[in-house]
Amino acid sequence: MKSYKLNNPNLLISTHTHNKLFLSSSPFNLLFSFPSFIYLKQQRSLFFFFFFFLCFSFTTSMLDSDTDTDSGPVVATTKLVTFLQRVQHTALRSYPKKQTPDPKSYIDLSLKRPYSLSTIESAFDDLTSESHDQPVPVETLEKFVKEYFDGAGEDLLHHEPVDFVSDPSGFLSNVENEEVREWAREVHGLWRNLSCRVSDSVRESADRHTLLPLPEPVIIPGSRFREVYYWDSYWVIKGLMTSQMFTTAKGLVTNLMSLVETYGYALNGARAYYTNRSQPPLLSSMVYEIYNVTKDEELVRKAIPLLLKEYEFWNSGKHKVVIRDANGYDHVLSRYYAMWNKPRPESSVFDEESASGFSTMLEKQRFHRDIATAAESGCDFSTRWMRDPPNFTTMATTSVVPVDLNVFLLKMELDIAFMMKVSGDQNGSDRFVKASKAREKAFQTVFWNEKAGQWLDYWLSSSGEESETWKAENQNTNVFASNFAPIWINSINSDENLVKKVVTALKNSGLIAPAGILTSLTNSGQQWDSPNGWAPQQEMIVTGLGRSSVKEAKEMAEDIARRWIKSNYLVYKKSGTIHEKLKVTELGEYGGGGEYMPQTGFGWSNGVILAFLEEYGWPSHLSIEA
């Protein structure tokens, strides 16, 4: 009989007994089913051995769970960004709460010559060590920043647009009201204030800046946003088309295409700390808008390979999700998914405070990824991304398959099909027409809710890495402006019966307010919720309704556009500026909420005002005053 030695040298058991013990289905069976010939003392020894073994295993597994990390993709940032985060932390700790500076103003600093990063880091180490873990005095910190850094925005220089004319020929000829016309000229003139170029020092010494080099001049949004932003640029270009500034518009597209060429996708914004995420994919729509006016085939030919590159980014890897419908058909859709699982450099203190309630590294990393992903959506922040709104810590953006993202990608498929046809590639065009039809089918199956008359975001049951079966209860039945985004697509707004349902739903939704369309019905304190309204959503819904052949839809579109124009006018007359967002529950009030102060300028707001005035004009008899 073959025997095996165990931990107790005095214990011998047969092969049969050994197998019976160690193939037992439960460790408790093992502990309490000792062979009868084993003495009591030996049974006790074995019991304590297995007891301590189980305790050790449990403790080890708990420690492992505390040290588990998020395995998703992370794009590394630069040494300068990492260092500026330290400066930002020190600054926000030094200032009194009521005087807290904008954290982004520190991450946008550039190194002053002749100092190197290592020299400044060494000086900063000395500065903070002298404070003995106490806040650095504000005066001392300000002196340090002034000595070693050039101010935020100093590496972005004013640029006079070559194609700006103060009163272009035929400009807004259908705006008959002279008061409105004069205001429209002032809005048109704001392009000069927002036109900039990246300084030569950024091209020559990129490692001294967080601003990225770009080949052409830019139109920035304004205020704290001292760089070009991806999805903002679409509505800026809509306005530039009205202003007949075609060279400037092409320059914006050229800049974004250069980012796609370098990174494989258009960045959230042209900063080193934005390389970990994109924004709503509207590059193809920008190219289409410009071609539609200029018939520039060379621009189309240059754009196609880069649009294919961007299309691949949004339809592969973590961005890609597959939803199987009741008939077993797999729908390939997309979600936002930032390549980052740490605090956002531009708001790192805010993000760290928000994550402070989580106990494990894995929870914090997932939360940070969901925050960065909300930023990739452009709608940062909103209850739309929260599992338990308005609890900010329940942010779960990567679990949402958003209606509007897939609208943008459907538009991209249609745009690429059109451009390939223009360039003579009929086979390529046919492929993208087929892709667009497949995605449009998903709008009917995955997003559409017949009872609501809206398209609803879909919440994933799992991580999204495997296909999952569609469930009705996974649709988010809360009302958001984005639920109506598909009406922007011509193949959808041409369906009269569908449009009538959507018009009824929008009318009864509670979203239509005195100054435009609410972003949501929830007043959460977040800026992409009630009572705010935003230019992009106004334009998409108004344009979609206006293109329909349904009379009620056209009338609704014009009514919303006039409300939006009027409120922007009243805010401008009151404050002297155009704002990033409006409080649409009242006429003539700008919006607030979120993690920064209200911003002015403002790129996409200007663009939508001009586009609406071009489309709808303003009769001489119609007053624009409150």
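Quick reminder: no glycine exception, Cβ is built from N, Cα and C everywhere.
Values in this document were obtained by computation on a predicted structure and should not be read as measured data.
Record features, source Swiss-Prot:
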type     : residues                                                               : note
ACT_SITE : Asp380                                                                 : active site, proton donor/acceptor
ACT_SITE : Glu580                                                                 : active site, proton donor/acceptor
BINDING  : Arg224, Asp232, Asn268, Arg277, Gln279, Arg344, Glu346, Glu580, Glu595 : alpha,alpha-trehalose binding site
MUTAGEN  : Ser71 to Ala                                                           : Abolishes trehalase activity; when associated with A-126
MUTAGEN  : Thr128 to Ala                                                          : Abolishes trehalase activity; when associated with A-71
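Where Swiss-Prot records a feature, it is marked here on the structure.
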{"residue": "Ser71", "record": "mutagenesis position", "DSSP (3 states)": "coil"}
{"residue": "Thr128", "record": "mutagenesis position", "DSSP (3 states)": "helix"}
{"residue": "Arg224", "record": "alpha,alpha-trehalose binding site", "DSSP (3 states)": "coil"}
{"residue": "Asn268", "record": "alpha,alpha-trehalose binding site", "DSSP (3 states)": "coil"}
{"residue": "Gln279", "record": "alpha,alpha-trehalose binding site", "DSSP (3 states)": "coil"}
{"residue": "Glu346", "record": "alpha,alpha-trehalose binding site", "DSSP (3 states)": "helix"}
{"residue": "Asp380", "record": "active site, proton donor/acceptor", "DSSP (3 states)": "coil"}
{"residue": "Glu580", "record": "active site, proton donor/acceptor", "DSSP (3 states)": "coil"}
{"residue": "Glu595", "record": "alpha,alpha-trehalose binding site", "DSSP (3 states)": "coil"}
Length of the line joining the Cα atoms of Glu580 (active site, proton donor/acceptor) and Ser71 (mutagenesis position), in Å: 36
Rounded to the nearest Å - Cα separation of Thr128 (mutagenesis position) and Glu346 (alpha,alpha-trehalose binding site): 21
Asp380 (active site, proton donor/acceptor) CB neighbourhood, other CB atoms within 10 A: 22
Which of Thr128, Asn268, Gln279, all recorded positions, has a Cβ with the fewest other Cβ atoms inside 10 Å: Thr128
Recorded positions compared (Ser71, Arg224) - the one with the fewest other Cβ atoms within 10 Å: Ser71
CB contacts for Glu595 (alpha,alpha-trehalose binding site) [other CB atoms within 10 A, all chains]: 17
Spatial separation of Asp380 (active site, proton donor/acceptor) from Asn268 (alpha,alpha-trehalose binding site) - C-alpha basis, Å: 12
C-alpha spacing of Ser71 (mutagenesis position) relative to Arg224 (alpha,alpha-trehalose binding site), in angstrom: 33
Close in space, distant in sequence - Glu346 (alpha,alpha-trehalose binding site), Cβ under 8 Å, 6 or more apart: Pro103, Lys104, Ile107, Arg271, Tyr273
Protein Cβ atoms within 10 Å of Glu580 (active site, proton donor/acceptor), excluding its own: 27
